[in-house]
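Participant: What follows is a single structure, and I will ask about it in a moment.
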Amino acid sequence: MSGAIGGAEVHGFRGAAAQLPRSRVLGRPIRVAPPAAARPGGASAGSIRAVSAPAKKDASEVKRSKVEIIKEKSNFLRYPLNEELVSEAPNINESAVQLIKFHGSYQQTDRDVRGQKNYSFMLRTKNPCGKVPNQLYLAMDTLADEFGIGTLRLTTRQTFQLHGVLKKNLKTVLSTVIKNMGSTLGACGDLNRNVLAPAAPYVKKDILFAQQTAENIAALLTPQSGAYYDLWVDGEKIMSAEEPPEVTKARNDNSHGTNFPDSPEPIYGTQYLPRKFKVAVTAAGDNSVDILTNDIGVVVVSDDAGEPIGFNIYVGGGMGRTHRVETTFPRLADPLGYVPKEDILYAIKAIVVTQRENGRRDDRKYSRMKYMIDRWGIDRFRAEVEKYYGKKFESFRPLPEWQFNSYLGWQEQGDGKLFYGVHVDNGRVGGQAKKTLREIIEKYNLDVSITPNQNLILCGIDQAWREPITTALAQAGLLEPKDVDPLNLTAMACPALPLCPLAQTEAERGILPILKRIRAVFNKVGIKDSESVVVRITGCPNGCARPYMAELGFVGDGPKSYQIWLGGTPNQSTLAESFMDKVKLDDIEKVLEPLFTYWNGTRQEGESFGSFTNRTGFDKLKEVVNKWAESPSAA
């Protein structure tokens, strides 16, 4: 393999931790050998260089994370998951827990139940662009009732999550998804996750091109070993469509040393990637996908006639962090360069291989690509990617200002049909709303799309169907956007408790009461009902609902306790910062009332709350909050 870095390497950190004491560990590149004793039927694969840290400075062997060992010994994601799935136990062992993530599932327990482990599995689908065929939606709806908890969860990466599946039902559920034009392969795990793109079914050249590019990138980076089909449909590889030839060509191309030519995983090898990897594609100006939060952000560039001609590429975004570890941080992506449209798959592959070869595999807190770029700087990273790309990146093309698009309500597709964006609180589809949505989707044979804001788009609607669909949705409590509080329209929360093992407090179950309390504060301080701020809540610092881009972010840091983050902007182009730690749920008004009072009284015309907090500065805002605590009238 090319691109190895010789000698020792120091893993320092910059950015958010620049002013803080930072631990620096001496790292060195090593070669990870293939499994010494591959399972029957295993193929030998090329080695992947893992950038790791010795356990001690004088250690003779490099210590890799346990997940790296599990991947190495798994025979390309098969073993020991295949054995654990047929055992009588209701759960699977730790090695299998790590591997089943690659197949699109997490093992969970119900944390509301005390004194025993109630095991179940969450399944997550892979839906590039959020596209869901009619057949798949109806299948997921049925599976939720028969094998889940009776609800479907729409996610911030345009997928479904199905909670509460018992181990004994996993194969039935996954095989049903596969046989109904769906997949869960790569929805979790150390590889490329679901690829985002604008969810709206507009018949516009740039939107269609962004969606097609997202689907091609998803296909390029899909695991190839066949383990997924071996485990869930007994080796029958069910394809809904032939792979585009340009995808196959790009995957197989090894002219710049990107591939393991003798491996069933030519891009990933035995070790896959160091950590999760996220890609989004969008049209210029459309930031419905939170483009700067991804490992790779791809933006369609068009000529004066509106014809797509290439792409601007951003790299190094990511939300996850760890409380009290200041060397971990959320980060916005940097501009990498421009590529002609025919080169996009090769450029994407080169970036992925750079992360594969140079991302840290010793400490998973630092394994995301954002830390490599923060450590190296964008110029060094670009030079390394160009070795695998085989070309120089061109200069960024000018882009318009970003705008957030929710795609809610009735809109023209551009082909004579309509689409309707349904606002779904927290993305949780259940009860009468679930029943009504199924009836509409089934009756009118509609395809749907899932948005990155956890909402659902009904696609391809005839004009004559508009009135009966609007009436049916309203009767089920799915109101038109004009009838929903603006706070709710842009708010997001992760599922958190009771099933997520990482949650430190509530998110989904707590956000609606919090939004009502924010609206009450607005009313108290004289902010109009039509006004809003972007609120996002997560139960832990991993950032699944992207709270670090919110104007007002709540990040769980203990039972009924949150960090408060301020400074994101409505178009999701600015990173928020931590404003206050350990704010108890019962005390949030003590922080919000002085902040909103000060915003309402001193903001510039049309100034958003996020822009206001950035202009004012945290020192002044903390002074305002502290004075309010001493005497509200003095603030």
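Cβ from N, Cα, C; glycine included.
When I checked Swiss-Prot for this same protein, it listed these features:
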type: BINDING; residues: Cys494, Cys500, Cys540, Cys544; note: [4Fe-4S] cluster binding site
type: BINDING; residues: Cys544; note: siroheme binding site
type: MUTAGEN; residues: Arg193 to Glu; note: Loss of sulfite reductase activity, increased nitrite reductase activity and reduced siroheme redox potential
type: MUTAGEN; residues: Arg193 to Ala; note: Loss of sulfite reductase activity, low nitrite reductase activity and reduced siroheme redox potential
type: MUTAGEN; residues: Lys276 to Gln; note: Loss of sulfite reductase activity, no nitrite reductase activity
type: MUTAGEN; residues: Lys278 to Asn; note: Loss of sulfite reductase activity, basal nitrite reductase activity
Participant: List only the single closest residue to Arg193 (mutagenesis position), chosen from the binding-site residues Cys494, Cys500, Cys540, Cys544 by CA-CA distance.
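Facilitator: The answer is Cys544.
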Participant: Specify the nearest of the binding-site residues Cys494, Cys500, Cys540, Cys544 to Lys278 (mutagenesis position), where nearness means the distance between Cα atoms.
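Facilitator: If we rank Cys494, Cys500, Cys540, Cys544 by Cα distance to Lys278 (mutagenesis position), first place goes to Cys544.
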Participant: Distance between Cys494 ([4Fe-4S] cluster binding site) and Lys276 (mutagenesis position) at the Cα atoms, whole Å?
Facilitator: 18
Participant: Could you name the residues, excluding Cys494, Cys500, Cys540, Cys544, of the same chain that surround the [4Fe-4S] cluster site, i.e. Cβ within 8 Å of the Cβ centre of those residues, in sequence order?
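Facilitator: My list of surrounding residues reads Pro495, Ala496, Leu502, Ala503, Ala507, Thr538, Gly539, Asn542, Ala545.
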Participant: Across all chains shown, how many C-beta atoms besides its own are within 10 angstroms of the C-beta of Lys278 (mutagenesis position)?
Facilitator: 21
Participant: Roughly how many Å separate the Cα of Lys276 (mutagenesis position) from that of Cys544 ([4Fe-4S] cluster binding site), to the nearest whole number?
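Facilitator: Cα to Cα, Lys276 (mutagenesis position) and Cys544 ([4Fe-4S] cluster binding site) are separated by 12 Å.
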Participant: Taking the Cβ of Cys544 ([4Fe-4S] cluster binding site) as centre, how many other Cβ atoms lie within 10 Å?
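Facilitator: Around the Cβ of Cys544 ([4Fe-4S] cluster binding site), 22 other Cβ atoms lie within 10 Å.
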Participant: Give me the long-range Cβ neighbours of Cys500 ([4Fe-4S] cluster binding site): same chain, 6+ apart, Cβ under 8 Å, in sequence order.
Facilitator: Gln108, Cys494, Gly539, Cys540
Participant: Among all the protein chains here, how many other CB atoms are within 10 A of the CB of Arg193 (mutagenesis position)?
Facilitator: 22
Participant: With every protein chain in view, how many other Cβ atoms are within 10 Å of the Cβ of Cys540 ([4Fe-4S] cluster binding site)?
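Facilitator: Other Cβ atoms found within 10 Å: 22.
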Participant: Report, as a single number, how many Cβ atoms besides its own are within 10 Å of the Cβ of Cys494 ([4Fe-4S] cluster binding site).
Facilitator: 28
Participant: Among all protein chains shown, how many Cβ atoms are found within 10 Å of the Cβ of Lys276 (mutagenesis position), not counting that one?
Facilitator: 19
